[in-house]
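Student: What Swiss-Prot records for this protein is below:
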MUTAGEN   Glu304 to Ala  Strong decrease in activity
MUTAGEN   Asp307 to Ala  Almost loss of activity
MUTAGEN   Lys311 to Ala  Almost loss of activity
MUTAGEN   Arg316 to Ala  Almost no change in activity
MUTAGEN   Asp320 to Ala  Almost no change in activity
MUTAGEN   Asp323 to Ala  Almost no change in activity
MUTAGEN   Asp362 to Ala  Loss of activity
MUTAGEN   Arg363 to Ala  Loss of activity
MUTAGEN   Trp408 to Ala  Almost loss of activity
MUTAGEN   Gln416 to Ala  Strong decrease in activity
MUTAGEN   Arg419 to Ala  Loss of activity
MUTAGEN   Tyr447 to Ala  Strong decrease in activity
Amino acid sequence: MFESAEVGHSIDKDTYEKAVIELREALLEAQFELKQQARFPVIILINGIEGAGKGETVKLLNEWMDPRLIEVQSFLRPSDEELERPPQWRFWRRLPPKGRTGIFFGNWYSQMLYARVEGHIKEAKLDQAIDAAERFERMLCDEGALLFKFWFHLSKKQLKERLKALEKDPQHSWKLSPLDWKQSEVYDRFVHYGERVLRRTSRDYAPWYVVEGADERYRALTVGRILLEGLQAALATKERAKRQPHAAPLVSSLDNRGLLDSLDLGQYLDKDAYKEQLAAEQARLAGLIRDKRFRQHSLVAVFEGNDAAGKGGAIRRVTDALDPRQYHIVPIAAPTEEERAQPYLWRFWRHIPARRQFTIFDRSWYGRVLVERIEGFCAPADWLRAYGEINDFEEQLSEYGIIVVKFWLAIDKQTQMERFKEREKTPYKRYKITEEDWRNRDKWDQYVDAVGDMVDRTSTEIAPWTLVEANDKRFARVKVLRTINDAIEAAYKKDK
């Protein structure tokens, strides 16, 4: 896989200087067209052998192009803030928006490679990391990102010659770093595992480009031309090709009986039983959150449901048991301009809680397979692939010790109508009823189908859905609290 990058490529000075003039002009033009169209972001991953010119090439790209439209990100040791969250969080929060370019040093490939080379992880863990990287990149590209992956290469002989030359040169010996010497010691293992990573993750939508790094002029021109040709091709394509679904469209149940039809919405708690059970579950929650075992966890609660199903009231009964410093409520509405410039999961990743914290999502990433599906805000291919992307997202949260609980609060049409009318009559509740609520009511059956599909495809052992019978608000509130408490206790038992 690296043979063509060990043959001794070189470019003479005159050829280089002539080519650079045209290349710089074309790159700048493409960069400003990217900004003008603002249809997709560009993500450049920098990997390969230490000393093969990675830093020098990126520095040159910043000189050739407008650095105001480029964000260079270096992922070295995780910060304390990053260590408190799943590993992917640090990458998600630094993704470039549409129209801009992000250059990632020390990205997900660097971390998995060094971890395996240094023996911190086993073969199976490396394979898991490779699979996760491939899924992440597939999603980024499906969301429109243009991804370039560069491997800067030197043969073992070229690396040793470079180290010796720099060591003897008083003016340039400062360029040597401990990583350069370390690379020389582990070269064979690094290249072995590097080849494995490239072989497994070079795809048509995100191929690897192996660049020989010995000659700086050849290296710079090669990278510049790859970027230019890729950018020009993407900019000239008015609509990026989207992956088409391979399965038949989802259909309604043949007997017209859906998952929500199986709920007993007549379940009820009288006032005295409600007060007693509510107080008991709130006290239980307060104790579980204060337990020292919660230091290894955080909590994410997702609230979805029919309009007027009582999500707000249920959330308030949960937070009544907590210190305001422990929780954060994230209300989800239509995405902002900033959020539309990113993959749809970006605005949820940025709110993932640190350890010992509790985040409540009032509406969530499930909008992709509910309102966006029903209103046609995204293509069928997009919401069909979202089921797998959401499962992957929640699995990453769970693997890091985040307890994920998900609620669908269900009411019948008659109860919803009664609550709508009550809201219209009550001045301090009138703000809760909108034209959108009435439009959603007209699409009741479509939501029934969408909710059934959502639960069937995303209710997993690590993040199951809880369907809450919410015609009676008291019953619903207690069930929500009890479910959260049961989930925390189950997580504590697994810790043992």
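Every residue, even glycine, has its Cβ placed from backbone N, Cα and C.
Substitutions noted, but not modelled.
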Student: Give the number of CB atoms, excluding that of Gln416 (mutagenesis position) itself, located within 10 Å of its CB.
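Tutor: Its Cβ has 19 other Cβ atoms within 10 Å.
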Student: Fewest other Cβ atoms within 10 Å: which of the mutagenesis positions Lys311, Arg316, Arg363, Arg419 wins that one? Let me know.
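Tutor: Selected from the mutagenesis positions Lys311, Arg316, Arg363, Arg419 on minimum Cβ neighbours within 10 Å: Arg316.
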Student: Which one of the mutagenesis positions (Trp408, Tyr447) has its C-beta surrounded by the most other C-beta atoms within 10 angstroms?
Tutor: Trp408
Student: Out of Glu304, Asp307, Arg316, which of these mutagenesis positions is nearest Arg363 (mutagenesis position) by C-alpha distance?
Tutor: Glu304
Student: Quick one: of the mutagenesis positions Asp362, Trp408, Gln416, Arg419, which has its CA closest to the CA of Glu304 (mutagenesis position)?
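Tutor: Of the mutagenesis positions Asp362, Trp408, Gln416, Arg419, Trp408 has its Cα closest to that of Glu304 (mutagenesis position).
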Student: Going by C-alpha distance, which of the mutagenesis positions Asp362, Gln416, Tyr447 is nearest to Arg316 (mutagenesis position)?
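Tutor: The answer is Asp362.
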Student: Within 10 Å of Gln416 (mutagenesis position) (Cα to Cα), which of the mutagenesis positions Asp307, Asp362, Trp408, Tyr447 do you find?
Tutor: Asp307
Student: Quick one: what's DSSP say for Gln416 (mutagenesis position), helix, strand or coil?
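Tutor: Helix, per DSSP.
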Student: Within its own chain, what residues at least 6 apart in sequence put their Cβ under 8 Å from the Cβ of Asp362 (mutagenesis position), listed in sequence order?
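Tutor: Listed in sequence order: Phe303, Lys311, Gly312, Ile315, Ile329, Val330, Pro331, Ile332.
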Student: In whole Å, note down how far the CA of Trp408 (mutagenesis position) lies from the CA of Asp323 (mutagenesis position).
Tutor: 25
Student: Taking DSSP as the reference, which of helix, strand or coil describes Asp362 (mutagenesis position)?
Tutor: strand
Student: Under DSSP, is Glu304 (mutagenesis position) part of a helix or a strand, or is it coil?
Tutor: strand
Student: In angstrom units, rounded to an integer, how far apart are the Cα atoms of Asp307 (mutagenesis position) and Arg419 (mutagenesis position)?
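Tutor: Cα-Cα, rounded: 9 Å.
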